Amino acid sequence: MAIKEETEESCGSRAVVASITKESPRQHRMKLEVYGEVLQRIQESNYEEANFPGFDDLLWLHFNRLPARYALDVNVERAEDVLTHQRLLKLAEDPATRPVFEVRCVQVSPTLNGNSGDVDPSDPAVNEDAQSSYNSRSLAPPTFGSSPNFEALTQAYKDHAQDDDSAVNAQLPNSRPMHEITFSTIDRPKLLSQLTSMLGELGLNIQEAHAFSTADGFSLDVFVVDGWSQEETEGLKDALKKEIRKFKDQPCSKQKSITFFEHDKSTNELLPACVEIPTDGTDEWEIDMKQLKIEKKVACGSYGELFRGTYCSQEVAIKILKPERVNAEMLREFSQEVYIMRKVRHKNVVQFIGACTRSPNLCIVTEFMTRGSIYDFLHKHKGVFKIQSLLKVALDVSKGMNYLHQNNIIHRDLKTANLLMDEHEVVKVADFGVARVQTESGVMTAETGTYRWMAPEVIEHKPYDHRADVFSYAIVLWELLTGELPYSYLTPLQAAVGVVQKGLRPKIPKETHPKLTELLEKCWQQDPALRPNFAEIIEMLNQLIREVGDDERHKDKHGGYFSGLKKGHR
C-alpha cells in the first residue's frame, strides 16, 4: 500500500503541493534577507501600513507563516504585492467573505535569461505589438516576476517544437498584457483543482501559477492568465464574483467542487462511527484488530501513516488514517478504496487483506511490499534500469492495469510512487484511494491525480475514460527510462499548463530504442482516441522484449533487476 509523503506533489491534497517543511539554515537566512529588503522598500515608499504599530513584526509573521519558497520567488521590487498578500490572508479569516481575491493587469516579457531568443526587436510587427501594449499605460510585472519557471516553460516548448515537427502548434507567450489573479481562502483538499476549474469556466488560460499553504491553514494562490479581452480589471472581477455566486447557489448535491468556499468546523462531529462500505454479501473485509500487530512506521503523510506489521502471522502493510485529519472527503475515498480493493485479485496488483471501518481505528491492510516503490528506487536510491529490466517492469505494470481496466476500474493516479516491488522483484499497482469504477456511459468528469503524470483531458476537467491511465503510463515509462522527475524544471501547475496548452511532453533520449520511442509517443497522444489500450501495449512490449534479445533477459548474477535498490539498503 502506497502512501503520499509530504514532499509529493498532488492536486488532491494542498499540503503536498506547497507543504511547510523544516527550513534549512540557508533558506532561513535567505528568507530573512528578503524580509529585510521588502521592509526597507515599504518604509522608504511611505506606505501607510509601515506606520502601524508593530508592522515589522507583522510582516515577519507573514513571511514566517508561508514556506521559504514564497520569499525566494517573490519579486522584492514589488513590495506592495506583499502587502496585498497580507491583506488577502487577513480577509480570508472571515468565513462570510472568502474566497477573497485581487485582480490586476500585468506585463509578461518573452525574454529568456535576458535574451530575446527568437524575437527580433527590429521586426515591425513586434514593435507594433509592443507599442499597443505600452501606449496606454505602463504595466507592472507579475508578483513573482517573469519567473525562471515561466521562462523554462517557454524554452521547453521551443526545444520540444524543434525536436518534434508534429508538436502542437500553440502560440508562445509574448510581450502582451495578462491578468494576475490572487486568491486566498481556507486550505482544503483539491483546492487547486477547484480554482483552476473555475478559471477555465471563464475561458482563462493559466500561463503561470504559484500555490502556497500557510502554517495555520490558509492558502495563497497566484495565477497569471490570458484570455480576457480587456486590460481593465473591473469586468473580470465581476465575472469572478458571478462565478463564485453561481457555485454557491448550486444545490448541496452538486457542491462537490466548491468546498473551498466554506470551512465547516463541525465536520468531525458529523462523521459516522463506522464507514459504510457497499457490499453484495459475498465477502467480508473487516479485520480482527486483536490479530493486528503494528511494528514499524514506514512513511508518514499529511492524512495518514504507513506501518509494517503482522496480521495472523502474515507480514502486512497497514495504512492508518490520522483521526484528527479525517473529514467527509477522506471517508469517501477510504470507502472507495476498500470497495475496489476487496474485489481485486491479480499478481500485478497489491493484495488487499482487510480493513477496519470503525472510528477512530480506520485502516487498510495489504500485503507488505519489501522492496518499496519504484519512485524510491529511482529518486532516493538513484537506481538505474537496464533495457531488459525496464521492459520487465513496464510489462508488470501494463498487466496489472489491463486487469483493472477489464474490470472497469480506472486508477486515476498512476505514477511511480504507486508502483511497488515485492521480494520476488514483481512490480504491482497500488493505492486506489482515488480510483473509480467506470460508469456505464464509459466517461467520467471528476478530476484527481498528480499533475506531472496527469492526462490533458483530466487537467482540463473534460470527460475522460480508461485512456487517461494510458497517458500516465507513458510518463511512468519515461521516468523508468531516464530516472528523472517529469518536468522537474517546472512547478506541477506549470507542467499542467504546458501539457494542455503547449503540447509539452518530456524529452525522449536520442539513444532510446526506436520501438520504445514509438510506444511512448502513442501512449501520450493529446487525443485519447489515438492511444492504445493496455492489451495492445502488452503485445507491443512482448514484441520489443523479443527484439532486444534473449541474452539480456537474465538477471545480473550479482544484483538482479533491482541491484541499485539493494545497494541503497546496505
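Positions of Cβ are set from backbone N, Cα and C atoms, glycine also.
Unsubstituted: the structure retains its original residues.
Annotated active site, proton acceptor per Swiss-Prot: Asp413, in sequence order, evidence recorded as sequence analysis. Around the Cβ of Asp413 (active site, proton acceptor), 24 further Cβ atoms fall within 10 Å across all displayed protein chains.
Per Swiss-Prot, the feature ATP binding site maps to Val298, Ala299, Cys300, Gly301, Ser302, Tyr303, Gly304, Glu305, Leu306, Lys319.
Summarised as a single figure, the pLDDT of the domain 'ACT' (180-260) averages 79. The domain 'ACT' annotation in Swiss-Prot covers 180-260, and the record cites sequence analysis as its basis.
Marked as domain 'Protein kinase' by Swiss-Prot: 292-545.
The annotation that Swiss-Prot gives for the mutagenesis experiment Thr445 to Ala reads: Loss of autophosphorylation and enzyme activation.
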**Prompt:** In terms of DSSP three-state secondary structure, what is the assignment for Val298 (ATP binding site)?
**Reply:** strand
**Request:** For the binding-site residues Val298, Cys300, work out the Cβ neighbour count at 10 Å and name the residue with the minimum.
**Result:** Cys300
**Asp413 (active site, proton acceptor) and Leu306 (ATP binding site), distance between Cα atoms, whole Å** = 18
**Item:** DSSP three-state assignment (helix, strand or coil) for Leu306 (ATP binding site)
**Value:** strand
**Prompt:** Looking only at Cβ atoms, how many others are within 10 Å of the one on Gly304 (ATP binding site)?
**Reply:** 22
